[in-house]
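Asker: Below you'll find the structure I mean.
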Amino acid sequence: MPRTPKRVHQEAKEESAQADQPPKKSASEDVEAFTNKGFKNAIAATKAANAFPQGTARALYLSYPGYARVMEDLTQRVVALIGNVLHSKDIKGDIKKRQPEEQFEMVQECNDVLFERITTNLDIKGGLRRNTQQVVEAQVDVMSSSTSIEPAVASPQTQGTPKAGSWNRTTGTPQRSMVSARLFTAKNIVRPQTQFREPVDNSAQNPFVPRLKEKPNSLKPLALLPEYDDAGNVQSYLHPYEFELLKFQPPEEQFQKQKPVLPALMAETELMVVDTVEKLKQALEELRQAPQIAIDVEHHSYRTFMGITCLVQMSTRSKDYIFDTLILRDDMHILNLVLTDPKKLKILHGADLDIEWLQRDLSLYIVNMFDTHRAAKALNMARLSLAYLLKHYLDLDVDKSLQLADWRMRPLPQQLVDYARQDTHFLIYVYGRMTNDLLQQHAEPGLLGSVYQQSTDVCKKRYNKPHIGPESHLDLVRKTKRSFDNRQLYALRGIFEWRDATARSEDESYGYVLPNHMMLQIAESLPREMQGILACCNPIPPLVRQQLHTLHQIVLKARDQPLVKPILEAHSSTQAALPPSTKDFSSKLYCPHDFSQLEEIRDDLPTLLKRNSTTGKLEVPNKEEVAKVDPTLAAPAMALFEKQSKPTQEEEQRWAHLRKESQTMRMPYKRYLAILPLMVQLKADQLARERSELQKRQLCPAAPTVEQNIKLEAHAIGKEDDDMYSVPLKEQLKRKHPQANVKTDPEQQPTASKRPRKDENSQTKPPVKIEPVEKVQQALGESDDEVVEVPIERQATEPPKPSPAQNNRKQKKNQFQRGFKAKNRGNHPQSSSQQVPQHKGTGNFDYKNVDFRQFKGGAQRARGTEIKQQIRGKNRPNNRNNKQFNKLFTFSNVRKEGKK
């Protein structure tokens, strides 16, 4: 067995000893010296590793137990050291439990991380990351916020002094124009929110919690009191300075006339950029000496979900301050010592959003504020922007082309610094001028106090996180002129929820994740393939390309939905898009219904000028011709200011009759008599309609009338009656159809028809005689004292006398029926062609003498004949008969031969 070389064994021991010892710190900080030393160590380690036996020699050496044991110990130590390095570099996994291939992949991953970190550190050490960021500038055309008014030429006496603006200073018409806005940004800007000490919480479940730790200038101790919803969940928190704002009253000196002092030029004013804690404390001490402070905020909202406050500008009468809030985010709260002091006035312009941004990011609150935007609205100014106020009071044109700048750039370009300074540098002077204007409004003496009250209400605002509801996506549909079906709405809702979740998790805005117009395009087209989704986006957002599969699954689920609703409901119907307009509808001077400056001139009136047919020139006619021209128009049917024409004789008579009718009071009885003929006529018409309806509903034909029966021959009737009576009784009782015996009398034959017969003792009522209307009107024309009652006359008609032949027939019929009337009195046959016999000669029953007390139980309704089925057993002897009976009905037409 070959022995292990002593040199190799000693080198392995030295290498292991050096690995166990901690690395010595380099005395030189030079990058080149450190690199040379590292190369030497790497070369020595490579030589030592290459000195080990390889191939067949290594297999031969491993067969020796001592060599194999030493190599196993060294291998475990090296793997343990590599595992410690991987763990320190946040490489997940245990390298000791992996296979050799997996161990090699883990080492490669660690090398990549180390090389990237080394490259970054070398760039920082070499100063490559300290260079100024490359500024990208783009030009965009946007609508100007103010009117394009050319300044008038000032006189020598007024040059150099601020002039008050007026609506008639220039002859040009104020029109909004397109201005060029410059977009300032930089490439590869580091996201500031990644360097915050406290991570940003974008979740919708957790409400915004104020981060205020101490409460200076307080009347009530600091207490963050939550507000709960109906379900018992925390919805929001109360304002920390709500009690102080409720008790706040502006000092008396703020209601006195101010003495505005023109500020110095920005080039002559000191500027302090506060980006360290030491400078912040120094600025705080200087601000505590100033009675009035102008404040403005610069905000960024494109590459973050809730937004980031990037700059805060403050100005006093002698100095300007710019606070870098990205660096001093967690230390700016010490400025509450000044901002919450009720004795110091804070001046802002349009502070609705500034108040919320200061609360959310910097934990800053304001007490005693004057909002110049509210003051401009109280003064009914034509514009409410800060640029207009500077133009109005200072005749200063402010460049607003940098409103699209990216305020996250560090360091800030000088153009952005000057742009931020001008928002607060002149604001104190504007406050003084506006205060004097408000005090001069004698028509409304409390106007200044109302401005302070409105500004205090703005200070009470609290920040709330943005959230979406189940129908938030429908707001986008209502703003467009498109109509969506249920599939498209399903896709729109899914994409809308995906965008909200992605924006919160990635801390990006909705516009960066997926703009609204792209989202509507995807939901409307519902592309089948992934490339169709990308085709709807131009340019393609990075997060859309990254999560394309998720969006594709949402679209496919929407395509699988059944098409139920073709269009949107009426309450959520879309509105047509308004065409672009150059008019400023928010302007105080825009009065579309003010026509006082217009002259009412009609172009259809006759003219006195005539055109000569030969020369073609207009000529003035002579006076005689002018007199013939009648320029008056047709008289109106009704006029308010002109005297009406004299009415005609017919109109006077009609008006006199109407006045007499309105003045005459008629008695109620006369009114009754006047309406009586009309009511009788209406009742007769109703009876006629009912009679015609009954005739239409009659199923059986009507019986012949009495006159038709009288025309029959008497001898024929008598002979037929004798023949009928000679028939045996059994044949007479057989049922016959009423039309079988046409010659019989319907009055004497009870089974001939179902129509009931009239009572013989009852007489036909005479018809009502309607009095003519002329007679009633003559009676109404008399005086009210002489009431004349018009009686209703009835004409009595005699009943028709029966003929002798009819009397003989009745007598024979009555004599024939007396023989079996008593027998069949209680058992009348029920037939569809026979009537129930009725008794003659009985009059109406007299109920006057009836004692109804004996009928206490009341009457019961008669029940019909109940037919109960007999239930027979299976072994009954009559089952055979029942079967034959059923067979008889089933085969009733089959002749039975041979059976009796």
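Heads up, the Cβ atoms here are built off N, Cα and C, so glycines get one too.
Grabbed the feature section from Swiss-Prot, which reads as follows:
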DOMAIN    273-438  domain '3'-5' exonuclease'
MUTAGEN   Asp296 to Ala  Causes accumulation of transcripts derived from retrotransposon and repeat sequences
BINDING   Asp296, Glu298, Asp423  Mg(2+) 2 binding site
BINDING   Asp296, Asp354  Mg(2+) 1 binding site
DOMAIN    485-565  domain 'HRDC'
Asker: List the Cα distance (Å, whole number) between Asp354 (Mg(2+) 1 binding site) and Asp423 (Mg(2+) 2 binding site).
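Answerer: Just about 13 Å between their Cα atoms.
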Asker: Excluding Asp296, Glu298, Asp423, please set out which residues of the same chain place their CB within 8 Å of the center of the CB atoms of the Mg(2+) 2 site, keeping sequence order.
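Answerer: Not counting the recorded site residues, we get Val297, Leu311, Val312, Gln313, Ala420, Thr424.
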Asker: What does DSSP assign Glu298 (Mg(2+) 2 binding site), in three states?
Answerer: strand
Asker: By DSSP, what is the split of the domain 'HRDC' (485-565) into helix, strand and coil residues?
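Answerer: Final tally across the stretch: 58 helix, 0 strand, 23 coil.
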Asker: Looking at Cβ-Cβ distances, which residues of the chain lie under 8 angstroms from Asp296 (mutagenesis position) while being 6 or more apart from it?
Answerer: Val312, Gln313, Leu348, His349, Asp354, Ala420, Asp423, Thr424, Leu427
Asker: Only counting partners 6 or more residues apart, tell me which same-chain residues put their Cβ under 8 Å from the Cβ of Glu298 (Mg(2+) 2 binding site).
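Answerer: Those within reach of Glu298 (Mg(2+) 2 binding site), by Cβ under 8 Å and sequence separation of 6 or more, are Thr309, Cys310, Leu311, Val312, Gln313, Trp407, Ala420.
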Asker: Would you count the other CB atoms within 10 A of the CB of Asp354 (Mg(2+) 1 binding site), including those on all shown protein chains?
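Answerer: Taking every protein chain into account, the count is 23.
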